[in-house]
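A quick write-up on the structure given underneath.
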Amino acid sequence: MPSFDEALQRVGEFGRFQRRVFLLLCLTGVTFAFLFVGVVFLGTQPDHYWCRGPSAAALAERCGWSPEEEWNRTAPASRGPEPPERRGRCQRYLLEAANDSASATSALSCADPLAAFPNRSAPLVPCRGGWRYAQAHSTIVSEFDLVCVNAWMLDLTQAILNLGFLTGAFTLGYAADRYGRIVIYLLSCLGVGVTGVVVAFAPNFPVFVIFRFLQGVFGKGTWMTCYVIVTEIVGSKQRRIVGIVIQMFFTLGIIILPGIAYFIPNWQGIQLAITLPSFLFLLYYWVVPESPRWLITRKKGDKALQILRRIAKCNGKYLSSNYSEITVTDEEVSNPSFLDLVRTPQMRKCTLILMFAWFTSAVVYQGLVMRLGIIGGNLYIDFFISGVVELPGALLILLTIERLGRRLPFAASNIVAGVACLVTAFLPEGIAWLRTTVATLGRLGITMAFEIVYLVNSELYPTTLRNFGVSLCSGLCDFGGIIAPFLLFRLAAVWLELPLIIFGILASICGGLVMLLPETKGIALPETVDDVEKLGSPHSCKCGRNKKTPVSRSHL
């Protein structure tokens, strides 16, 4: 009885049909990148704003001031190291204290309102609302007043998105295994579109946050299921390069995003531009089939056979009647637990290091991306260049992992990222070209580390625990994404370069730890926990090759 992989070889492992489906699904990586890093442009800090009290508003109306005149006459002067253009952002003069009458503003002069106070010194009070922006509604910061005491809410928007990713990984990942890949993919695309439109027209901040969370849930569903569909309809030899190329389309999304943001002047327009393409993916219902491998495991052999024949026809192949019964091996394991991943020494070491690697990759990668929004300079050009820098990372991975193995490039990429972050933090601001060059190396390093951890994670777990182990460890990626914005923005408020030091320390430690992982180059995938325990031993090359494990057979 032929296996599914043998049938796939017969119909073509990466023929015209697979290439078409692959290209269509790769576009999901572009839109997922929009969602993943879009906060950099949605939440851009306004250049010019100040706190406007009720008396200042009334006085501006009476005197007929322009916004600039109002700012010059009523905003408190800068104090300490604060630059002049930031005057009056988080404090305001209590102009209504000029006298105790109801018409306090009548005592204030249009030429010099502060002259009504002794020594021209009006009382200062913290701003609790009423900010005025030079460009109202241009970003979510000005839309929902996410400044001063409310600045932490901007961090919350990205943390909530990552919480949605984490939720989607478990809920929609399970649903895709139970109800089908393409069904969940299409539902997720619809969910991303609907929730994204609601986000764009959210009447208040709570509604914005709730639907941004839901968009994260569905967004993770599109990314996971498209990745699984592609890897399940191509041959085993193509899976590695297919996985890397999909991530290159994610990078393509990062490159395209600044162009979209540059030509659209407000955050609602940007949100719609990065959301509406998800509705186009619903057309895939007619061109992207269900995974035939999944159909066989769900005892839906007739449908799987129809799809295989469709693939064969498109690829110019022929599936003979000998393939009327096809088997696929299912992992015979039920209810795996975290204890299975830490019970034995080698499994425990691999699990803890991989969890830290996922966490570090997410924190450093997202931190470096979002940092572009707070360091000044031309955000659009800087963001575009940072995206272009990621493209060589995939090429370097393809050139090194089969020659040098997994462990050395994995460690080197983390160490390069860590050292680059530390060096950038202490370079003088006057040599901008050198700071940019070193920071670029750091971005390239962490991009490579992020892509390699996907591969290494799957190669270090046995068949019976692979899906569960990868899901659990990669969950630390989303957890890192929840922490990253708070870590970046709050530490940057203390010292702009402090987040870089934290990122550098984390990545450097990770680079050292991954050298403790066993090398998996040229070694068959482990099938049991015993195989994992033997990795790194002189006989590890035999792991997973001659062992037999109980399997259940699903057939056509």
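Using N, Cα and C of the backbone, Cβ positions are placed for all residues, glycine too.
What you are looking at is a predicted structure, and each value in this text was computed from that prediction instead of being measured.
While the structure shown retains the original residue, Swiss-Prot records the mutagenesis experiment Pro289 to Ala with this note: Decreased TEA uptake. According to DSSP, Pro289 (mutagenesis position) is assigned to coil rather than to any helix or strand. The 10 Å shell around the Cβ of Pro289 (mutagenesis position) contains 22 further Cβ atoms across the protein chains shown.
For the mutagenesis result Val363 to Phe, the note given in Swiss-Prot is Decreased TEA uptake. Counting every protein chain shown, the number of other Cβ atoms lying within 10 Å of the Cβ of Val363 (mutagenesis position) is 26.
Residue environment of Tyr380 (mutagenesis position) contains 17 other Cβ atoms, counted within 10 Å of its Cβ in all protein chains. What Swiss-Prot notes for the published mutagenesis of Tyr380 to Phe is this: Decreased TEA uptake.
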Subject >> Distance [Cα-Cα, Å, rounded] between Val363 (mutagenesis position) and Tyr380 (mutagenesis position) >> reply: 22
**OP:** Provide the three-state secondary structure of Val363 (mutagenesis position) computed with DSSP.
**Re:** helix
Original post:
Taking the Cα atoms as reference points, how far is Pro289 (mutagenesis position) from Tyr380 (mutagenesis position) in Å?
Top reply: 38
